[in-house]
Amino acid sequence: MSTTTDFVGRNCPHCSAVDSLQTDDVMGEVACTACALVVAMGLEENVFTRYNENATYEDVDHHRERNANPTAATSAAGSLSAADPHMSSTSSKVVLHPTMLNCMRGLHKKAVLPEPVLDRGIELARAFVGGRRARGQRVERQPDVAAACLMIAAEEAQQPLPLAEVRCLDSSLGDVELRRADIVRELHLEDSERRLRDTFADNLLVKYILKLGLQVSLYLPHCKRLLTALGRVEALAGLTVADRVTTALLLARTAQTLSWEQGTHISKGKECDLGMEAIYANFSSKAHLEVTKVNKIMHLAVDVLPLIQAAFQDCGEPTAGKRKVDKNSEPEASGGTKRVKREET
C-alpha cells in the first residue's frame, strides 16, 4: 500500500504544478498547494512514525539502534575518512555557503533521492571546501561543486544521477564535470571513480527500468546486449553512456527488439498503441530529461536501426552455451533422458 513518502517531490496530477504536493502523515492524505485539491487519501502511515500502543521499551531501543546504524550510502562515506583520519574531524567543522546547501538540497528533493545521499554529498562538499580554505584558495562556482558532490554520492548509493538529468533539474549549472574532476583529484577518489564508472551503466539501467515499472529480469540482460550493439555502430560513437542507456531502453520498448532474437515472440503491450513521441515524453518526465534531447537521440538511432540490428545479431545470444535437444537421438533405457549436444558457435 502507498504511503505519503511516495508522493514527495512529485508534480500535481491535476494542475501539473511543480513540487506542490503537501503530505499529511496523520490523516494519510496528500493535497496540492496550488489547486487545493486532494490528490490521494487513505494512505498507509509510515511504519517508522506510526503509533503503536503495544510497543515496549525494547522496541523503542531497537528502533533507535536501527536509525543509528549506517546504511549502504553512509557506510560508503567511511571510505573517505578512512583514507585520511583527520579529514572527518576537520570537515565536520566546515560551514558551507547557503548557496551550495540550497542547490544540493534542491537537486536532492527534485531527484527524489534517499536522505543518506544528501548527507554523503554534504560530507564530500565539506571535505573539498575545507581543503581549499586551508590552502587559502577560493571555491568557484559553488552550485556546480554542490551538484558534482551529489552526483558522486548518488553513484555510490547505486542510484546514478546523470549529467543530463542534473541540467534538466537545474538549468543554471555550468561545467559540472570539471568541478567533479577537481573533487576527485582533491579528495584522492581516483580508485573509487573508476569503480563507479564501471558500474554506472548497469545501475542507471536498473534505475530507469524501475522508474518505468518494467520487469528487471527481462529488460536488463536484453538492454545490456543492446548497449554492446550500440557501441559497435560508428554513427552513434558521439553518444554518452547515459544517452546509450536511454537509447537501449527505448529501443527495447518501441522497436520490438525482443523479437529480434530467434524463436522469441512478445505480445503487444499498451505502449504499442501509443505513438513513439508519447513514449519518449513519458520516459522523459519520469527520468527528468529534456524531451527534445531524447527525441533527437532516438531519431538518430532510428535512422541507423538496420546497423543496430546487424550489430545486435553479431553480439550473440544473451546466455552462452545454450543447450538444445537432439531430435535424432533416442532416450536412454536407464534414465529415459535424451542426449543433448551443445550448439556450435
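These residue numbers are counts, starting from 1, taken along the chain as shown.
Cβ coordinates are placed from backbone N, Cα and C, and glycine is handled just like the others.
According to DSSP, C32 (Zn(2+) binding site) sits within a strand segment. As annotated by Swiss-Prot, Zn(2+) binding site applies to C12, C15, C32, C35, with the evidence given as sequence analysis.
The number of other CB atoms found within 10 A of the CB of R135 (mutagenesis position), across every protein chain shown, is 6. R135 (mutagenesis position) falls within neither a helix nor a strand when secondary structure is assigned with DSSP, and so counts as coil. Under its mutagenesis annotations, Swiss-Prot gives R135 to A the following note: Severe loss of SLRNA gene transcription.
Its Cβ placed at the centre, R138 (mutagenesis position) has 7 other Cβ atoms within 10 Å. R138 to A appears in Swiss-Prot as a published mutagenesis result, with the remark: No effect on SLRNA gene transcription.
Quoted from Swiss-Prot for the published mutagenesis R179 to A: Moderate loss of SLRNA gene transcription. The number of other CB atoms found within 10 A of the CB of R179 (mutagenesis position), across every protein chain shown, is 24.
For R194 (mutagenesis position), other Cβ atoms within 10 Å of its Cβ number 10. A mutagenesis experiment is reported in Swiss-Prot for this position, R194 to A, and the note states: Moderate loss of SLRNA gene transcription.
Under the heading of mutagenesis, Swiss-Prot lists R195 to A and annotates it as follows: Moderate loss of SLRNA gene transcription. Under the DSSP three-state reduction, R195 (mutagenesis position) is assigned to helix.
Summarising the environment of T292 (mutagenesis position), the number of other Cβ atoms within 10 Å of its Cβ, over all protein chains shown, is 10. Swiss-Prot documents T292 to A as a published mutagenesis change and attaches the note No effect on SLRNA gene transcription.
In three-state terms derived from DSSP, C12 (Zn(2+) binding site) belongs to neither a helical nor a strand segment and is classed as coil. Counting every protein chain shown, the Cβ of C32 (Zn(2+) binding site) has 19 other Cβ atoms within 10 Å. Nearest by CA distance to C35 (Zn(2+) binding site), out of the mutagenesis positions R135, R138, R179, R195, T292, is T292. Nearest in space to R179 (mutagenesis position), taking C-alpha to C-alpha distance over the binding-site residues C12, C15, C32, is C12. The two recorded residues, R195 (mutagenesis position) and R135 (mutagenesis position), have Cα atoms 29 Å apart.
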